[in-house]
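This report concerns only the one structure given below.
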Amino acid sequence: MGPISAPSCRWRIPWQGLLLTASLFTFWNPPTTAQLTIEAVPSNAAEGKEVLLLVHNLPQDPRGYNWYKGETVDANRRIIGYVISNQQITPGPAYSNRETIYPNASLLMRNVTRNDTGSYTLQVIKLNLMSEEVTGQFSVHPETPKPSISSNNSNPVEDKDAVAFTCEPETQNTTYLWWVNGQSLPVSPRLQLSNGNRTLTLLSVTRNDVGPYECEIQNPASANFSDPVTLNVLYGPDAPTISPSDTYYHAGVNLNLSCHAASNPPSQYSWSVNGTFQQYTQKLFIPNITTKNSGSYACHTTNSATGRNRTTVRMITVSDALVQGSSPGLSARATVSIMIGVLARVALI
């Protein structure tokens with residue numbers, strides 16, 4: 001009661017600029033028989049933020065309040081007091097110039113540190129000079145830093161290499177989470193978590209494992225995400241495809257073949273005809289072919305990064321005679337001759 005009956009000084013509450021001030025002006029507890037309680041908002045705070053110890057169910061017509069650090073009423077640990085009759089505020093030994101008390105007994109603490117973690121006791125002085133106490137708690141946690149991802153292999157070979165991602169830095173009392181393509185980590189026997197979930201290992205990577213990958217670190221008060229990381233998965237070449245798919249040609253036309261194989265990095269291409277090397281190109285062009293150009297046409301693909309190579313062979317027949325269904329072998333002159341013959345026969349009928 002000392003601070004209420006004989007305050008050492010008179011302070012003005014710095015209402016302007018404080019978080020939640022407007023709501024606190026209007027939040028005055030009506031008479032109630034409910035139990036006196038303290039709600040910490042938030043109950044888990046990040047360092048440097050604010051915590052409001054919000055009081056619920058004040059006794060009717062109290063004379064004043066005192067706040068204490070800890071679970072008991074201890075004059076040496078008194079933070080601040082408030083006298084309702086004259087709005088007098090008295091700081092105590094535990095006051096740190098970061099606390100603001102409001103007319104409804106709520107206490108705002110600014111720029112909290114981990115040393116502020118713990119219990120706080122409110123003493124309410126009633127009209128009969130009897131007191132009622134209640135205790136609340138909150139915890140302060142470090143602000144989570146922005147994490148980063150390190151990798152033991154950013155250019156893995158498909159179906160051969162494994163990749164281990166590590167989320168940095170290592171911090172205490174922190175939860176590590178992983179995200180792939182913006183989604184939570186799927187369940188897969190090829191994905192393994194270790195080192196307290198700090199390390200994500202991809203076994204036998206495939207070309208679909210490009211990403212992006214993100215790691216998140218969180219504690220009860222805050223969370224932070226890393227920048228996304230992608231993999232450059234080396235793969236292929238797959239079996240090359242030769243186009244067009246025609247195998248019969250008529251002498252005199254141009255042979256124009258193209259080869260393609262899925263590969264990262266892009267494959268190197270070469271052609272051979274009947275076992276004889278022709279050229280290092282993706283396309284093969286032979287003008288005015290003859291029957292001597294019949295044979296096996298092989299497209300060879302090589303990926304120097306993966307050390308792999310694939311070959312596809314196409315058997316091509318060049319004939320002087322027209323082959324039904326072999327449109328690439330029909331010259332324009334032959335097509336016109338056929339059409340004239342058909343029209344003449346129709347006219348005779």
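Positions of Cβ are set from backbone N, Cα and C atoms, glycine also.
Note that this is a predicted model, so its numbers are computed, not measured.
Annotated features, as they stand in Swiss-Prot:
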type	residues	note
DOMAIN	35-142	domain 'Ig-like V-type'
MUTAGEN	ASN66 to Ser	Inhibits heterophilic cell adhesion
MUTAGEN	ARG78 to Gln	Inhibits heterophilic cell adhesion
MUTAGEN	ARG78 to Ala	Does not affect the monomeric structure. Loss of heterodimerization with CEACAM6
MUTAGEN	ASN97 to Gly	No effect on heterophilic cell adhesion
MUTAGEN	GLN123 to Ala	Does not affect the monomeric structure. Decreases heterodimerization with CEACAM6
MUTAGEN	LEU129 to Ala	Does not affect the monomeric structure. Loss of heterodimerization with CEACAM6
DOMAIN	145-232	domain 'Ig-like C2-type 1'
DOMAIN	237-319	domain 'Ig-like C2-type 2'
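The structure, with features from Swiss-Prot marked on it.
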residue: ASN66; record: mutagenesis position; DSSP (3 states): strand
residue: ARG78; record: mutagenesis position; DSSP (3 states): strand
residue: ASN97; record: mutagenesis position; DSSP (3 states): coil
residue: GLN123; record: mutagenesis position; DSSP (3 states): strand
residue: LEU129; record: mutagenesis position; DSSP (3 states): coil
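Counting every protein chain shown, the number of other Cβ atoms lying within 10 Å of the Cβ of LEU129 (mutagenesis position) is 10. Per-site Cβ counts within 10 Å over the mutagenesis positions ASN66, ASN97, GLN123 peak at ASN66. Mapped onto DSSP helix, strand and coil, the domain 'Ig-like V-type' (35-142) counts 6 helix, 55 strand, 47 coil. Cα distances from LEU129 (mutagenesis position) to the mutagenesis positions ARG78, ASN97, GLN123 are smallest for GLN123. Nearest neighbour of GLN123 (mutagenesis position) by Cα distance, taken over the mutagenesis positions ASN66, ARG78, ASN97: ASN66. Counting every protein chain shown, 22 other Cβ atoms lie within 10 Å of the Cβ of ARG78 (mutagenesis position).
Distance noted between the C-alpha atoms of ASN97 (mutagenesis position) and ASN66 (mutagenesis position) is 16 Å. A distance of 7 Å separates the Cα atom of ASN66 (mutagenesis position) from that of ARG78 (mutagenesis position).
Averaged over the domain 'Ig-like C2-type 1' (145-232), the predicted model has a pLDDT of 95.
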